[in-house]
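A quick write-up on the structure given underneath.
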Amino acid sequence: MTHPDISVDVLVIGAGPTGLGAAKRLNQIDGPSWMIVDSNETPGGLASTDVTPEGFLYDVGGHVIFSHYKYFDDCLDEALPKEDDWYTHQRISYVRCQGQWVPYPFQNNISMLPKEEQVKCIDGMIDAALEARVANTKPKTFDEWIVRMMGTGIADLFMRPYNFKVWAVPTTKMQCAWLGERVAAPNLKAVTTNVILGKTAGNWGPNATFRFPARGGTGGIWIAVANTLPKEKTRFGEKGKVTKVNANNKTVTLQDGTTIGYKKLVSTMAVDFLAEAMNDQELVGLTKQLFYSSTHVIGVGVRGSRPERIGDKCWLYFPEDNCPFYRATIFSNYSPYNQPEASKKLPTMQLADGSRPQSTEAKEGPYWSIMLEVSESSMKPVNQETILADCIQGLVNTEMLKPTDEIVSTYHRRFDHGYPTPTLEREGALTQILPKLQDKDIWSRGRFGSWRYEVGNQDHSFMLGVEAVDNIVNGAVELTLNYPDFVNGRQNTERRLVDGAQVFAKSKAQ
């Protein structure tokens with residue numbers, strides 16, 4: 001057997017949040033030799049940011065930085081240490097329903113709806129509350145969970161149509177163990193009180209406040225984190241593209257023919273791609289049981305000041321079929337640097353109603369922007385040719401844009417692997433796939449590496465990498481991967497970027 005060109009103790013494939021988490025921890029421990037490779041020149045993976053020619057920024061989806069982990073905060077604060085690197089926002093979100101903006105969470109604010117809809121919703125909630133008292137089995141599907149928690153009124157008005165738009169899979173085909181803290185259970189007494197008094201209920205959930213980077217979008221965070229790693233241990237771009245993983249002799253082949261030998265492998269590529277790269281037919285067969293949806297990210301840059309009807313809304317949910325998108329993010333509200341300066345002159349491309357502008361002469365701003373997400377799967381196809389126009393029409397239909405609004409920039413990008421779907425078959429497949437890989441010294445981790453949506457946010461993904469390294473180096477239990485509800489229900493403060501061992505090492509060196 002020929003020797004590999006490069007040999008390391010731990011090889012990390014992928015420089016998204018998970019791979020960077022693994023690399024940060026390896027660099028901190030300063031024990032095993034390591035290297036990180038990625039086929040993109042720019043690190044960030046699914047948490048990167050694009051810039052349109054006109055100067056509008058769009059994240060690859062509706063990212064916000066909410067953290068369950070002190071270690072994650074430490075790493076971000078180290079990468080972007082200045083106060084003016086960040087903006088902090090209150091979560092202000094609404095559901096568009098029956099021509100109204102209903103504050104989120106929808107199920108706590110049905111007092112905003114027309115009276116007959118209120119009756120249907122409360123009727124269903126009373127039935128659900130009575131059922132819950134006598135139920136002695138857990139719900140088997142997401143659909144059963146919805147009906148049991150909220151009743152058929154809210155299920156039909158919001159939860160079923162909205163979740164089909166998000167997941168591109170019917171709720172009857174999804175399991176419900178993933179839910180944890182992600183959906184607010186309604187309080188029947190509070191809802192009834194609010195309906196009678198005509199009140200609305202306030203913020204709920206983990207992202208009630210969140211911070212967002214001032215410059216460079218979400219992608220700017222991960223570029224900054226990657227910049228804290230030693231350059232000689234990174235290999236990004238074409239020269240870092242993995243074409244083959246030979247699990248038997250523990251080598252990875254890159255596109256330029258370079259081979260890297262490893263003792264342990266942390267792979268953050270989608271596990272279905274990993275199985276293909278390994279040419280392991282048994283694993284390929286098992287990964288076929290995993291379902292995912294694709295995500296279309298659509299951006300629309302608009303001339304003018306942000307209208308009052310939009311105000312300081314952050315993100316908005318759309319369960320109805322008068323628009324293709326399930327979520328809109330007012331991306332210009334997150335940072336003034338997410339769009340061009342008002343003094344920049346841009347021509348009008350079209351009006352929101354699709355008509356041509358009277359003049360195509362470049363004019364000054366100011367500008368604001370909307371980012372939209374549309375899901376796609378075999379069960380919910382999307383027409384690529386018309387999706388942008390359909391979304392702009394949807395913005396007019398939902399009164400997000402006026403027909404005469406001037407559009408100065410558009411953006412559309414499709415991400416094949418967008419959401420790892422928590423289908424009924426998921427755990428049966430994962431509980432075979434992940435241990436089989438681990439037996440071969442491969443830790444497959446990340447949003448699509450370990451395929452668990454409930455630990456697929458940026459903070460979770462980062463910690464999946466950190467914890468994989470701790471497991472490799474000293475056998476520590478991977479809490480995030482194995483106990484999602486546990487980590488999501490507490491402040492995880494035990495692990496820090498500067499720990500005791502490093503403090504002692506520093507004092508010795510002095």
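Each Cβ is built from the backbone N, Cα and C atoms, and glycine gets one as well.
Per Swiss-Prot, the feature FAD binding site maps to Thr18, Asp38, Leu46, Gly61, His63, Val242, Arg327, Arg447, Gly456, Asn457, Gln458, Ser461. When secondary structure is read from DSSP and collapsed to three states, Thr18 (FAD binding site) falls in the helix class.
Using a 10 Å Cβ-Cβ cutoff, Met159 (UDP-alpha-D-galactose binding site) registers 25 neighbours. Feature annotation from Swiss-Prot assigns UDP-alpha-D-galactose binding site to 61-62, Tyr104, Gln107, Met159, 162-163, Trp167, Arg182, Asn207, Tyr317, Arg327, Tyr419, Tyr453, Asn457.
For Phe66 (mutagenesis position), other Cβ atoms within 10 Å of its Cβ number 17. For the mutagenesis result Phe66 to Ala, the note given in Swiss-Prot is Lowers the catalytic efficiency.
Taken from Swiss-Prot, the feature NADPH binding site covers His68, Arg91, Ser93, Tyr104, Asn203, Trp315, Tyr317, Tyr419, Arg447, Asn457, His460. When Cβ atoms from all protein chains are considered, those within 10 Å of Tyr317 (UDP-alpha-D-galactose binding site) total 21, not counting its own.
Taken from Swiss-Prot, the feature NADH binding site covers His68, Arg91, Ser93, Tyr419, Arg447, Asn457. Neighbour count (other Cβ atoms within 10 Å of the Cβ, all protein chains): 21 for Ser93 (mutagenesis position). DSSP classifies Ser93 (mutagenesis position) as strand under the three-state reduction.
One entry in Swiss-Prot concerns the mutagenesis experiment Arg91 to Ala. Its note says: Lowers the catalytic efficiency by a factor of 125. In this view, Arg91 (mutagenesis position) is surrounded by 17 other Cβ atoms within 10 Å of its Cβ, with every protein chain counted.
According to Swiss-Prot, the mutagenesis experiment Ser93 to Ala carries this note: Lowers the catalytic efficiency by a factor of 14.
Quoted from Swiss-Prot, the note on mutagenesis experiment Tyr104 to Ala is: Lowers the catalytic efficiency. Of all the Cβ atoms in the protein chains shown, 23 others lie within 10 Å of the Cβ of Tyr104 (mutagenesis position).
Looking at Swiss-Prot, you'll find the mutagenesis Gln107 to Ala noted as follows: Lowers the catalytic efficiency. Following the DSSP three-state reduction, the secondary structure of Gln107 (mutagenesis position) is helix.
A strand conformation is recorded for Arg327 (mutagenesis position) in the three-state DSSP classification. What Swiss-Prot says about the mutagenesis result for Arg327 to Ala is this: Abolishes the catalytic activity.
As a published mutagenesis entry, Arg447 to Ala appears in Swiss-Prot alongside the note: Lowers the catalytic efficiency by a factor of 2000. Following the DSSP three-state reduction, the secondary structure of Arg447 (mutagenesis position) is coil. Other C-beta atoms found within 10 angstroms of the C-beta of Arg447 (mutagenesis position) number 28, with every protein chain shown included.
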By CA-CA distance, flag whichever of Phe66, Gln107, Met159, Arg447 among the recorded positions is nearest to Leu46 (FAD binding site).
Arg447
Could you check what DSSP calls Gly456 (FAD binding site) once collapsed to helix, strand or coil?
coil
Of Arg91, Ser93, Tyr104, Met159, Arg327, the recorded positions lying within 10 angstroms (C-alpha) of His460 (NADPH binding site) are none
Round to a whole number and give the Cα-to-Cα distance in Å for the pair Gln458 (FAD binding site) and Met159 (UDP-alpha-D-galactose binding site).
25
DSSP-derived structure type at His68 (NADPH binding site), helix or strand or else coil
coil
Cβ contacts of Gly456 (FAD binding site) (under 8 Å, same chain, 6 or more positions away)
Pro420, Arg447
Quick one: Cα separation, Arg327 (mutagenesis position) versus Tyr104 (mutagenesis position), in Å?
13
